[in-house]
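Visitor: Structure in structure tokens, see below.
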Amino acid sequence: MNRDIGKNAERELVSILRGEGFNAVRIPTSNSSPNPLPDIFATKGNTLLSIECKSTWENKVKVKEHQVRKLLDFLSMFTMKGVPLIAIKFKQVHEWRVLVPEKAEDIIVTIDNSIPIEDLFKILEKRIEEKILTP
């Protein structure tokens, strides 16, 4: 992904997250950083999101194992509930979609194996509300 396209996608996603009530920041680092830093991290309630962000005109994106590992390693540094996310802006359908990786491995993200970001927000909001209402 072209650096400017990547930066713009990351900024757009941070704006979307903030619009949904998350505290979100872009971490401008290179993939070569030895630190386990995601492209974006966001918090809401006791939930921490660690996000690898991509943008494409294609119908799929390959995310490398080391990119997934940095999401998981970043979350392991915190005690709050963490959710690793791969967020893809599929430009041909004008839609942000997300996938929650289960382990560090190469992953092909497609429109079919991911969910709309709005669905993720509904799931997370329900989880946050349940934690607030449950003593």
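Backbone N, Cα and C define each Cβ position, glycine as well.
Quick paste from Swiss-Prot:
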BINDING   Glu10, Asp39, Glu52  Mg(2+) binding site
MUTAGEN   Ser30 to Ala, Cys or Thr  100- to 1000-fold reduction in kcat
Visitor: Other residues near the Mg(2+) site, CB within 8 A of the CB centroid of Glu10, Asp39, Glu52?
Guide: Gly6, Ala9, Leu13, Arg26, Ile27, Pro38, Ile40, Ile51, Cys53, Lys54, Ala87
Visitor: Tally every other Cβ atom lying within 10 Å of the Cβ atom of Glu52 (Mg(2+) binding site).
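Guide: Step by step: centre on the Cβ of Glu52 (Mg(2+) binding site), count other Cβ atoms within 10 Å, giving 24.
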Visitor: Highest CB neighbour count within 10 A among the binding-site residues Glu10, Asp39?
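Guide: Neighbour-count leader: Asp39.
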Visitor: According to DSSP, folded down to helix, strand and coil, what is Glu52 (Mg(2+) binding site)?
Guide: strand
